[in-house]
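> Got a structure for you, questions after.
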Amino acid sequence: MASKMCEPLVIGRVIGEVVDYFCPSVKMSVVYNNNKHVYNGHEFFPSSVTSKPRVEVHGGDLRSFFTLIMIDPDVPGPSDPYLREHLHWIVTDIPGTTDCSFGREVVGYEMPRPNIGIHRFVFLLFKQKKRQTISSAPVSRDQFSSRKFSEENELGSPVAAVFFNCQRETAARRR
């Protein structure tokens, strides 16, 4: 069953380009505007993801803590992502079986603003070894590395991940 859960992440090149292969062990749900659920590979326009989503962790218990990272691995464009990855959000110390509003926001939410092509926006959930594992915010949102961040903070592999696609909304044509 775990390989079935990973399949969209492999096809979407999240596993490989963003993180190494892992088996999801916790269920995570991401919902924008109370009714727009994020499913792997689904498309959203920037106008529908302006506010931070509700992210629920369905696993562990109140003594388990999680770190959520949201990144864009396709900056500035998917054909030449030389600024990979762009950090959009970090929330730490999220108790298991709750949502991210119970955690500590280390880096505030930044809405997706893809300029060139279709970008993937990836939510990664890591289980912390203990509370307050993350000591400080990254210096820059640009050229962030999920792998390096996980390693530096001893987070290990993700326990859950989901991504959506997003592209610039077409401007109204003038006549």
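Just so it is clear, glycine is given a Cβ too, placed from its N, Cα and C backbone atoms.
As listed in Swiss-Prot for this protein:
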VARIANT   Pro76 to Leu  In SP mutation
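Distances, neighbours, how buried they are, the whole picture for these features please.
In the three-state DSSP assignment, the secondary structure recorded for Pro76 (variant position) is coil.
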> Pro76 (variant position) has how many other Cβ neighbours within 10 Å of its own Cβ?
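Total other Cβ atoms inside 10 Å, all chains included: 18.
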